[in-house]
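According to Swiss-Prot, the features are:
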type    : residues                                          : note
MUTAGEN : Asp33 to Ala                                      : Decreases arginine and histidine binding affinity
BINDING : Asp33, Ser92, Ser94, Arg99, Thr143                : L-lysine binding site
BINDING : Asp33, Ser91, Ser92, Ser94, Arg99, Thr143, Asp183 : L-ornithine binding site
BINDING : Asp33, Ser91, Ser92, Ser94, Arg99, Thr143, Asp183 : L-arginine binding site
MUTAGEN : Tyr36 to Ala                                      : Shows a drastic decrease in arginine and histidine binding affinity
MUTAGEN : Asp52 to Ala                                      : Shows a drastic decrease in arginine and histidine binding affinity
MUTAGEN : Phe74 to Ala                                      : Shows a drastic decrease in arginine and histidine binding affinity
MUTAGEN : Ser91 to Ala                                      : Has no effect on the arginine and histidine binding affinity
MUTAGEN : Ser92 to Ala                                      : Decreases arginine and histidine binding affinity
MUTAGEN : Ser94 to Ala                                      : Decreases arginine and histidine binding affinity
MUTAGEN : Leu139 to Gln                                     : Does not affect ligand preference
MUTAGEN : Leu139 to Lys                                     : Changes ligand specificity. Can bind glutamine. Still able to bind basic amino acids, however, with 1000-fold less affinity for arginine
Amino acid sequence: MKKTVLALSLLIGLGATAASYAALPQTVRIGTDTTYAPFSSKDAKGEFIGFDIDLGNEMCKRMQVKCTWVASDFDALIPSLKAKKIDAIISSLSITDKRQQEIAFSDKLYAADSRLIAAKGSPIQPTLESLKGKHVGVLQGSTQEAYANDNWRTKGVDVVAYANQDLIYSDLTAGRLDAALQDEVAASEGFLKQPAGKEYAFAGPSVKDKKYFGDGTGVGLRKDDTELKAAFDKALTELRQDGTYDKMAKKYFDFNVYGD
């Protein structure tokens, strides 16, 4: 009798898992901004590459669904998600109170501190006094744009928003910007450690404000896609527990990108 009950319990458990996966779409369209190396970019062949891409592909594999990546400007990602043009966002998307009013998030993917970069030797610091009269580049729709607009733009700082990060770096190196505010890791790995960024460096400490920058990044999802959120969370927990996350992270970073 006990063996029969155990067998039935196992069958019920397996059936529940199968039903859970069956509720997911066969293909998950994931939106990402491909100008944000090393998280998301394209190689010479036009293939999607980066830490976000690796994470997304691994989670989809464990969820038993097919991932389709969709390139987009950053500020179009949430509108595209809400319009059902994509099913998820994996693009260094910070988990903030404001965004959670519009969409849902998975558990944390990794930390996301923000920091200024400027020419080496520049006295610029992330303070109003230092930035007054200066031109500061930010990514449209980003937490950095929201912070700069509320704290600097109305007080004498020229905050310039761009459709993608590559345009910011281009104007910075051309001298049209005095500084740029963006994700610290993206700035370090995607610009400062590259040939184009050799004459630039971080300007001052990280900019801290939980109201704007939240508690790390997550997968952006529609609020009613509860099964998809649960599946992403389960897959993320598994790959962190079995060491896959750390193995993938070491491909891109020489520090703990997940944070505390």
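The backbone N, Cα and C atoms fix where each Cβ goes, glycine too.
Just the original residues are modelled here, none of the noted substitutions.
Arg99 (L-lysine binding site) counts 19 other C-beta atoms within 10 Å of its own C-beta, drawing on all protein chains shown. Neighbours of the L-ornithine site: apart from Asp33, Ser91, Ser92, Ser94, Arg99, Thr143, Asp183, residues of the same chain with C-beta atoms within 8 angstroms of the site's C-beta centroid are Phe74, Leu93, Ala112, Ser142, Thr217. Over all protein chains present, the Cβ of Thr143 (L-lysine binding site) has 28 other Cβ atoms lying within 10 Å. Local packing around the mutagenesis positions Ser91, Ser92, Ser94 was summarised as the count of other Cβ atoms within 10 Å of each Cβ; on this measure the leading residue is Ser92.
In three-state terms derived from DSSP, Ser94 (mutagenesis position) belongs to an extended strand segment. When the alpha carbons of Thr143 (L-lysine binding site) and Ser94 (mutagenesis position) are compared, the span between them is 7 angstrom.
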